[in-house]
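**Q** Attaching a single structure in structure tokens format; questions to follow.
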Amino acid sequence: MPDNFREGDKQDSQKGRQGARWGQERRLEFIDYRLRWDGQINRSSLTDFFGISVPQASLDLSEYTKLAPDNLEYDMSSRVYRSTKLFQPVYMTSSLECYLNDLLQVAIQPEIHFGSFLGWRSPVAAVPRLLRRLDTDVVSQILRAIRENEAVHVIYQSMSDPQGSKRTLTPHSLVHDGYRWHTRAWCHKRGEYRDFLLSRIVQAQNAGPDEERANGDLAWNTFIKIILIAHPGLCLAQRNLIERDYAMIDGEIHLECRQALLHYLLFQLNLTETQSHQAPEALQLALKNKDEIYALLKQ
């Protein structure tokens, strides 16, 4: 089984190679990130992470100062550059979303040295995840079929057929529903596009070109607007709280979702037709255009 390795792992042994691969723009992103989230940076931060020389680190800091002169000031007593009150991030990689995602990766897989720009970090934890078995060779074959517009012969297991049976699929995309990986594919047995769990594909072999079916998934290519509101059964103060939680505009959130993925989204939001009968305090959100959405799910 291949090692679970990402760029940036085992940094102590790869500093020189990172420095060779990553140009100055990447190092400027690093400076921006560390100033935003650590509040400070010095030359050794750059030399340690990228394996570059001290003179090169000085040049990078000088270049960043030209780029955003109001973002940092030099503290002579500590010999570090500190972010100022006027700091405004230059790069999207310094966003709160990116930073929290970096922390989440550390919490989910603490045994892996994640290749992010994290310096000091708060203690962080995440609820354990159940990971499904994935066969590298199977996933590789599915990806090849997607790339080359080909069909694949597979053995697929399901709750109704736990031993597995032969099927021919023409996959066109991968899907993550928030919990599991699927491939979206034309099922030659059923004569329709369906989702197939990658963990339940036991074998996959090339079955030749099938470009026509690889591009004809109407439900995949159709985008549906979902309008979310604070649940009308909540009191005014509670609705205001929910609207602030989700940064609603005029009391609404507008999402676009592929029609083929609607059920997954509603399940995560606790808003399927079955789930929607719970107490308002449990649901918190509601579908403003629920009649339209539930009708689409029945198609």
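Cβ coordinates are placed from backbone N, Cα and C, and glycine is handled just like the others.
At each noted position, the model has the original residue.
Quick paste of what Swiss-Prot says about this protein:
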type: DOMAIN; residues: 131-211; note: domain 'WYL'
type: MUTAGEN; residues: R43 to A; note: No longer binds cognate promoter DNA, increased expression from the bidirectional promoter
type: MUTAGEN; residues: S158 to E or K; note: Loss of induction by bacteriophage lambda, increased resistance to lambda, constitutive repressor
type: MUTAGEN; residues: R190 to A; note: Loss of induction by bacteriophage lambda, increased resistance to lambda, constitutive repressor
type: MUTAGEN; residues: R194 to A; note: Almost complete loss of induction by bacteriophage lambda, wild-type resistance to lambda, constitutive repressor
type: MUTAGEN; residues: R200 to A; note: Loss of induction by bacteriophage lambda, wild-type resistance to lambda, constitutive repressor
type: MUTAGEN; residues: D245 to A; note: Almost complete loss of induction by bacteriophage lambda, increased resistance to lambda, constitutive repressor
**Q** For a quick check of understanding: among the mutagenesis positions R43, R190, which residue's Cβ has the most other Cβ atoms within 10 Å?
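**A** In terms of Cβ crowding, the pick is R43.
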**Q** Rank the mutagenesis positions R194, R200 by how many other Cβ atoms lie within 10 Å of each Cβ and give me the one with the fewest.
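**A** Looking at the mutagenesis positions R194, R200, the Cβ with the fewest others within 10 Å is that of R194.
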**Q** Using DSSP, tally how many residues of the domain 'WYL' (131-211) sit in helix, strand and coil.
**A** 17 helix, 41 strand, 23 coil
**Q** In the predicted model, what is the mean pLDDT computed over the domain 'WYL' (131-211)?
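**A** It averages 95.
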**Q** Return the member of S158, R194, R200, D245 nearest to R43 (mutagenesis position) in space, with distance defined Cα to Cα and candidates limited to these mutagenesis positions.
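**A** Ranked by Cα distance from R43 (mutagenesis position), first place goes to D245.
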**Q** Find the one among the mutagenesis positions S158, R190, R194 whose C-alpha lies closest to that of R200 (mutagenesis position).
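**A** It is S158, whose Cα lies nearest.
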**Q** Using a 10 Å radius around its CB, how many other CB atoms surround S158 (mutagenesis position)?
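**A** Result for S158 (mutagenesis position): 12 other Cβ atoms within 10 Å.
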**Q** At the level of the C-alpha atoms, what whole-angstrom distance separates S158 (mutagenesis position) and R194 (mutagenesis position)?
**A** 13
**Q** Around the C-beta of D245 (mutagenesis position), how many further C-beta atoms are within 10 angstroms, looking at every protein chain?
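**A** Excluding its own Cβ, the number within 10 Å is 11.
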